[in-house]
Every structure is written in C-alpha cells, then in structure tokens.
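Asker: Below you will find the structure I want to go over with you.
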Amino acid sequence: MRLLIGFALALALIGCAQKGAESIGSQKENDLNLEDSSKKSHQNAKQDLPAVTEDSVSLFNGNKIFVSKEKNSSGKYDLRATIDQVELKGTSDKNNGSGTLEGSKPDKSKVKLTVSADLNTVTLEAFDASNQKISSKVTKKQGSITEETLKANKLDSKKLTRSNGTTLEYSQITDADNATKAVETLKNSIKLEGSLVGGKTTVEIKEGTVTLKREIEKDGKVKVFLNDTAGSNKKTGKWEDSTSTLTISADSKKTKDLVFLTDGTITVQQYNTAGTSLEGSASEIKNLSELKNALK
C-alpha cells in the first residue's frame with residue numbers, strides 16, 4: 001500500500017512539474033511575441049519619423065517624404081518614404097520632396113512612387129516579381145484620382161474619380177481609347193452605363209421610349225441628349241452648355257429642366273402648363289428612380 005501511495009505521489013509531482021514547465025514556456029513565448037510585436041511597432045514608428053540628418057515633407061495626400069539635409073556624393077538629395085509598410089528610397093536634384101522612390105516587398109514585387117516637381121501630382125505604381133507593371137494610381141492635388149490595373153502589360157481596367165467624387169469606370173478595355181463597358185456614377189449613386197469608343201465615352205439610361213444619353217469627351221467636356229422613339233407625344237431635349245441644362249419638351253412645349261450641377265447632382269424643375277416659364281423651385285434628384293420619373 002505504501003508503495004502505491006508513494007508511486008501516486010511521484011506521478012503527481014511529475015505532473016505538477018510538467019505543468020509548471022509548460023506555464024513557464026508559454027509565458028516565455030508570450031513575452032517573446034510581445035517583444036517582437038513591440039520591436040515591429042517601434043520599427044514602423046521609426047520609419048515614420050525623420051532622422052537627425054533628414055527633413056520631413058508632408059504631401060497633400062498624406063504621404064511623407066524624408067529628404068536628406070545634405071547632398072550625397074553624387075550631388076543629389078537622398079529620399080525615403082514608407083508606403084504600405086514598404087520602405088522606398090530614391091534621389092532627387094531638389095530638396096522639396098519631389099523625385100522617384102522605389103522599394104521591394106518580400107515576394108520580390110516592387111513599389112514605385114513618383115512625386116512631381118511642383119508636388120501637385122503623386123503617382124504610385126506596383127510591379128510584379130518579373131518587373132511588369134500591374135497597377136498605378138495617379139492622385140492630383142486638385143482632387144482627381146486615376147487608377148489603372150494591367151494584365152500581361154495591357155490595360156485591363158480604369159477608374160477616374162473626379163474632384164467632386166463622381167466616377168467613371170472602364171472594363172473590358174481594348175486599348176486606351178476603347179472599352180466595351182463604361183459606367184459613370186453621379187451623386188446619389190445614380191449610374192449610367194455604356195462604352196468608350198474612339199476616346200469618347202457614351203453612357204445612358206432608359207425609361208420607356210425615352211433615352212437620356214451623356215457624351216464625355218477626352219478633355220472631360222460633357223453633352224447631354226434625349227431621344228424618344230414614341231410614335232406620338234414625342235419628347236425632345238435641348239442641351240445648353242453654358243448652364244449644363246437639358247430642357248425637355250413635349251408637343252412643342254417646354255415641360256421641365258434637368259440641370260447637371262458641378263458637384264455631381266442633378267436637379268429638376270417644372271415649367272408652367274403653357275411651357276413659357278419655370279414654376280416653383282428646382283429639387284434635387286435623390287436616386288435613379290426619381291431620374292427615371294423625370295424622363296416620363
């Protein structure tokens with residue numbers, strides 16, 4: 001009996017020792033993880049701070065460029081920046097933050113940042129491990145953003161975000177001037193769909209026999225048209241460039257004005273029964289259904 005009791009006590013002591021060792025090992029592992037995390041946080045914070053020998057330049061889009069206070073042996077200023085935890089380096093003749101910086105990721109893909117001489121344009125490009133460009137993003141200080149994706153060195157999709165927040169998106173792209181699908185999104189999530197042909201974007205929306213069409217030139221100039229295939233009581237539309245207004249008429253009488261404002265919204269205002277003057281006040285079209293109702 002004493003032998004059994006002694007054996008049981010020995011097993012219990014061994015179990016306690018193992019648990020204690022596991023606990024210590026687990027604690028050490030946690031301490032190492034915390035230490036590693038702390039080091040990474042410190043390194044990331046350090047990357048976002050200028051060294052004693054650097055000046056910091058804050059760009060309009062939130063990026064920071066660190067510029068050496070003195071020129072290097074080649075007579076240029078050294079540049080440094082961190083984008084998506086990738087450290088980029090480069091040189092420049094100027095010390096204002098402009099220039100080109102490059103860096104590599106662990107998978108050998110690359111990131112390239114170009115800041116224009118006037119600091120008003122920032123271009124971010126991504127390359128795969130074989131050095132083929134896969135995407136680019138051009139951000140301008142006035143507010144527009146152009147994003148492109150490429151496949152096998154060919155343009156695959158493109159998105160233009162205007163300074164007012166409205167967008168133009170292209171997919172199934174043949175070349176820079178032609179795309180099978182184009183989508184324009186105005187304020188209030190109003191979408192018009194079409195295509196890009198010969199550099200001109202044509203998007204439209206249909207309601208019954210009426211088609212509202214927007215033509216957008218390369219330079220961004222817009223014209224709006226209205227077409228009606230009805231046999232009788234056909235609607236017509238007249239576009240006025242100076243006011244960005246489409247006046248809709250039926251039976252030779254003006255019925256309403258659609259105004260395409262610079263902020264990307266559309267307003268509608270009715271004419272009186274005689275069609276001679278506007279009445280009431282213009283109201284903002286809040287969704288696609290309201291726009292379709294305005295075309296009825």
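Glycine too: its Cβ is placed from the backbone N, Cα and C atoms.
Keep in mind that this structure shows the original residues, not the substituted ones.
From Swiss-Prot, for reference:
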VARIANT   H42 to Y  In strain: CA7
VARIANT   K89 to R  In strain: 41552MA
VARIANT   T123 to S  In strain: CA8
VARIANT   A126 to T  In strain: 21343WI, 41552MA, 42373NY3, HB19 and HB19CT1
VARIANT   D128 to N  In strain: 21343WI, 41552MA, HB19 and HB19CT1
VARIANT   Q132 to P  In strain: CA8
VARIANT   A176 to T  In strain: CA8
VARIANT   G198 to V  In strain: 21343WI, CA3 and CA7
VARIANT   K253 to T  In strain: 21343WI, 41552MA, 42373NY3, HB19 and HB19CT1
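Buried or exposed, and what's around them? Tell me for each listed feature.
Answerer: Every protein chain considered, the tally of other Cβ atoms within 10 Å of the Cβ of K89 (variant position) stands at 12.
Around T123 (variant position), a 10 Å sphere centred on its CB holds 16 further CB atoms from the protein chains shown.
When Cβ atoms from all protein chains are considered, those within 10 Å of A126 (variant position) total 19, not counting its own. In three-state terms derived from DSSP, A126 (variant position) belongs to an extended strand segment.
For D128 (variant position), the count of additional Cβ atoms within 10 Å of its Cβ stands at 14 [all protein chains shown].
Around the Cβ of Q132 (variant position), 12 further Cβ atoms fall within 10 Å across all displayed protein chains.
Within its own chain, A176 (variant position) has L155 as residues 6 or more apart in sequence whose C-beta sits under 8 angstroms from its own.
Taken residue by residue with DSSP, G198 (variant position) is part of neither helix nor strand, so it is coil. Counting every protein chain shown, the number of other Cβ atoms lying within 10 Å of the Cβ of G198 (variant position) is 7.
According to DSSP, K253 (variant position) sits within a strand segment. Around the Cβ of K253 (variant position), a 10 Å sphere holds 12 further Cβ atoms from the protein chains shown.
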Asker: To the nearest whole angstrom, state the Cα distance for the pair K253 (variant position) and G198 (variant position).
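Answerer: Taking the Cα atoms only, K253 (variant position) lies 36 Å from G198 (variant position).
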Asker: Kindly assign K89 (variant position) to one of the three DSSP-derived states: helix, strand or coil.
Answerer: strand
Asker: List, in sequence order, those variant positions among K89, T123, A126, G198 whose Cα sits within 10 Å of the Cα of Q132 (variant position).
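Answerer: Taking K89, T123, A126, G198 one by one, the ones whose Cα falls within 10 Å of Q132 (variant position) are A126.
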Asker: Based on DSSP, name the secondary structure state of Q132 (variant position): helix, strand or coil.
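Answerer: DSSP call for Q132 (variant position): coil, neither helix nor strand.
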